[in-house]
Amino acid sequence: MARLALSPVPSHWMVALLLLLSAEPVPAARSEDRYRNPKGSACSRIWQSPRFIARKRGFTVKMHCYMNSASGNVSWLWKQEMDENPQQLKLEKGRMEESQNESLATLTIQGIRFEDNGIYFCQQKCNNTSEVYQGCGTELRVMGFSTLAQLKQRNTLKDGIIMIQTLLIILFIIVPIFLLLDKDDSKAGMEEDHTYEGLDIDQTATYEDIVTLRTGEVKWSVGEHPGQE
């Protein structure tokens with residue numbers, strides 16, 4: 001009886017067929033995922049420049065906001081702490097100024113102060129739709145000379161550190177030296193106390209018991225050597 005012979009199929013074709021039957025469908029990549037904005041980041045429609053500014057007090061800084069389209073009004077938001085929500089920035093006349101030219105909006109702050117520290121966001125609201133786009137933010141850090149209160153605080157801190165160092169020196173250097181000196185003095189006193197230890201006072205001879213040494217007569221005359229006869 002003739003047996004049925006299976007046609008030889010390459011193993012890699014079978015593996016590929018099994019993978020196609022068992023694998024989940026892979027979603028097609030969207031065009032916006034393939035072509036990301038090279039100038040910005042996750043804030044797709046608008047981006048800010050620079051992302052961080054550090055200037056001394058009294059300088060003038062500018063923050064730029066670039067947009068894909070010029071349609072819509074641009075406003076600026078500001079928050080001082082990271083965990084706060086951005087609030088509408090109140091422009092001070094003569095010191096803060098905002099300008100918009102087609103796809104570029106600029107915020108200018110003159111004579112920056114410590115109160116201007118924070119993160120600034122540009123926000124665009126389109127005219128045709130209700131969509132609102134917000135930039136990633138620009139952090140401003142104002143640097144300058146310390147105030148009188150800060151100087152006093154630093155001086156107090158320095159005095160405290162010096163006091164702590166002095167106490168540590170006394171504790172770890174001077175105190176051990178005094179302890180060693182005190183130990184040496186006590187050791188010398190103990191040696192003096194043990195000088196007459198074991199001596200029985202009752203058995204010692206008194207002054208009257210001391211026998212007077214009497215010298216005998218000399219057998220040789222002056223000038224004669226004792227070895228001569």
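Note: Cβ is positioned from N, Cα and C throughout, glycine not excepted.
Annotated in Swiss-Prot:
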- 38-138: domain 'Ig-like V-type' (DOMAIN)
- 185-213: domain 'ITAM' (DOMAIN)
- I161 to W: Blocks IgM BCR assembly (MUTAGEN)
Can you tell me whether DSSP puts I161 (mutagenesis position) in helix, strand or coil?
helix
Using DSSP, what's the helix, strand and coil tally for the domain 'Ig-like V-type' (38-138)?
3 helix, 49 strand, 49 coil
Count of other CB atoms lying within 10 Å of the CB belonging to I161 (mutagenesis position)
10
For the domain 'Ig-like V-type' (38-138), provide the mean pLDDT of the predicted model.
83
